[in-house]
Amino acid sequence: MQNQMEWDSDSDLSGGDEVAEDGWFGGDNGAIPFPVGSLPGTAPCGFVVSDALEPDNPIIYVNTVFEIVTGYRAEEVIGRNCRFLQCRGPFTKRRHPMVDSTIVAKMRQCLENGIEFQGELLNFRKDGSPLMNKLRLVPIREEDEITHFIGVLLFTDAKIDLGPSPDLSAKEIPRISRSFTSALPIGERNVSRGLCGIFELSDEVIAIKILSQLTPGDIASVGCVCRRLNELTKNDDVWRMVCQNTWGTEATRVLESVPGAKRIGWVRLAREFTTHEATAWRKFSVGGTVEPSRCNFSACAVGNRIVIFGGEGVNMQPMNDTFVLDLGSSSPEWKSVLVSSPPPGRWGHTLSCVNGSRLVVFGGYGSHGLLNDVFLLDLDADPPSWREVSGLAPPIPRSWHSSCTLDGTKLIVSGGCADSGALLSDTFLLDLSMDIPAWREIPVPWTPPSRLGHTLTVYGDRKILMFGGLAKNGTLRFRSNDVYTMDLSEDEPSWRPVIGYGSSLPGGMAAPPPRLDHVAISLPGGRILIFGGSVAGLDSASQLYLLDPNEEKPAWRILNVQGGPPRFAWGHTTCVVGGTRLVVLGGQTGEEWMLNEAHELLLATSTTAST
């Protein structure tokens, strides 16, 4: 049986009594975290559905926001392809020359290949005034066939002087409009009383095939379209699918294990991770001791446990002991782990987590110089013991390099300092899942300047981001704030510079102050958080900076949060615990490692700890 569409005119977009004090629909108990004040003012979101089974993808539905912002009534656009928005005025036949043809071609290619498109394009209202349309087109499949395309459109004013728009007489516009409307089938002349094909689908199909494919921000906007979609977007299971598709299965699994996650619900989790409204610093103390005292060790998180290995002791003595801090305990304290066959002592090395409870250490500076060996430790083994991995064709020995893990099985190492003192620019990969692991240098047509003290961060499925470090510039070395990315899913991966397109940073800066030995972590959705490290001048090392490399035009922004941050934070002493807590060890003096004091950055309300 066909479902009568509940049209926007019956939906109260003002929210009425259901609008919470913070301006979000429903507050903590509601389901649509969408700021009412921005609709349709500063950030109006249009919603368009086209029929992929008909030639030229004709529009079959637009929401009220689309009508208000563009000036086109629904009955004027139903049955047309949405490319008319690229023409200045309702009667112009050609695309305006200022519309980026490259973006148009990319969008056409995505539609033809049935893949998702994201981009920003110059569009025009009915009166000819320009506006920027940041849109996302998502193909909807049923039994492996694309049936519809869903478009979520974020409109903003375009500050472009195009001169007077082509005008028509006041009598001409209604006459042509009536002529166009009369050519439509009677059932399509008034969408508010007609039937929309998408609403003939069952709730299950809409939720699983359509809503679950959107981002948290998009689904929040979709919930404002009509009553039926409003009710569907209140379902916590729908939001879980949205978060899983956006953030990945592993991130979703980690969030599910956070204490209180079930109580708080996916709606609020999605909102807090998107807006960072609940992000806050907290200082806490732990028991136990790490003796002998040391610096330049490496820390890594395994679930709720923080592991430190090695470090530089008195008189530059390399250390090779292992300590664990269990933050899941009611009274966390540092404990020494008795392990057999420990690696040679070292500092300036990296310690990373691979599958489950396994840790991998690489390189560093030891008693007899630089190292390039690899050791694995299973923290949950009984008893735990280190095991050397004799990887074939290893990279040259190094220290102060950067590393990360991919897919839980692959170790990636980049840069660092060689025995000669020269800085390195190579990138190597070691697959630890192989029976006989072998190092492989990733061949690239171009490499960023050689550096040490930088960070490698994994985001998306198989992408890595490099930031900062002490980089070589001619015969000199300078702190860097450059950003480079590499997609390892490509047949021929290559480093690509990320250029900042403006920002909200003070003083008109396009990037955070240059630094090395800083902290860089990947947040759900692929955003990168940067802070800490060695920063020159009067710039604060504790200021948080956020970058989304997935954006078409990435731009840095400052993240201001509650609570008192640490004065210092170093990359080798900071780690993400449980996916929702960023723990900084020490951080008050920058020299003495007071490991009984720590700071944590809580990324969501439910992560508040009792320690």
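Cβ atoms here come from the backbone N, Cα and C positions, even for glycine.
The annotation domain 'PAS' is assigned in Swiss-Prot to 35-114.
Sequence-distant neighbours of the domain 'PAC' (118-158) (same chain, 6+ residues past either end, Cβ-Cβ under 8 Å): 42-53, 57, 60, 66, 69-72, 82, 85-90, 96, 98-100, 103-104, 106-107, 110-111, 165-167, 197-198, 205, 209-210, 213-215, 218, 221-222, 552-553. Summarising the annotation, Swiss-Prot assigns domain 'PAC' to 118-158.
Per DSSP, the domain 'F-box' (196-242) is made up of 35 helix, 0 strand, 12 coil. Among the features that Swiss-Prot reports, domain 'F-box' is placed at 196-242.
Over all protein chains present, the Cβ of Lys283 (mutagenesis position) has 15 other Cβ atoms lying within 10 Å. For the mutagenesis result Lys283 to Arg, the note given in Swiss-Prot is No effect on the recruitment of ADO3 to the cytoplasm; when associated with R-335; R-410; R-463; R-472 and R-553.
Under the DSSP three-state reduction, Lys335 (mutagenesis position) is assigned to strand. The 10 Å shell around the Cβ of Lys335 (mutagenesis position) contains 16 further Cβ atoms across the protein chains shown. Among the sequence features in Swiss-Prot, the mutagenesis site Lys335 to Arg is noted as follows: No effect on the recruitment of ADO3 to the cytoplasm; when associated with R-283; R-410; R-463; R-472 and R-553.
When secondary structure is read from DSSP and collapsed to three states, Lys410 (mutagenesis position) falls in the strand class. Annotation of the published mutagenesis Lys410 to Arg in Swiss-Prot: No effect on the recruitment of ADO3 to the cytoplasm; when associated with R-283; R-335; R-463; R-472 and R-553; the original residue is retained in the structure shown.
Note: Lys463 (mutagenesis position) has non-local neighbours Thr485, Met486, Asp487, Leu488, Ser489, Gly526, Pro549, i.e. same-chain residues 6+ apart with C-beta under 8 A of its own C-beta. According to Swiss-Prot, the mutagenesis experiment Lys463 to Arg carries the annotation: No effect on the recruitment of ADO3 to the cytoplasm; when associated with R-283; R-335; R-410; R-472 and R-553.
Among the mutagenesis experiments that Swiss-Prot reports, Lys472 to Arg is described with the note: No effect on the recruitment of ADO3 to the cytoplasm; when associated with R-283; R-335; R-410; R-463 and R-553. Look at Lys472 (mutagenesis position): DSSP puts it in a strand.
While the structure shown retains the original residue, Swiss-Prot records the mutagenesis experiment Lys553 to Arg with this note: No effect on the recruitment of ADO3 to the cytoplasm; when associated with R-283; R-335; R-410; R-463 and R-472.
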- Note on the structure: Looking only at the mutagenesis positions Lys283, Lys335, Lys410, Lys472, Lys553 (mutagenesis position) has its closest CA neighbour at Lys472
- What are the helix, strand and coil residue counts for the domain 'PAC' (118-158) according to DSSP? 0 helix, 33 strand, 8 coil
- Item | Cα-Cα distance linking Lys410 (mutagenesis position) and Lys335 (mutagenesis position), given in Å to the nearest integer | 29
- Note on the structure: Most isolated by CB count within 10 A, of the mutagenesis positions Lys410, Lys472, Lys553, is Lys553
- Item | Three-state composition of the domain 'PAS' (35-114), taking helix and strand from DSSP | 32 helix, 12 strand, 36 coil
- What is the interatomic distance between the Cα atoms of Lys410 (mutagenesis position) and Lys283 (mutagenesis position), given in whole Å? 34
- Across the domain 'PAC' (118-158), what does the pLDDT come to on average, as a whole number? 91
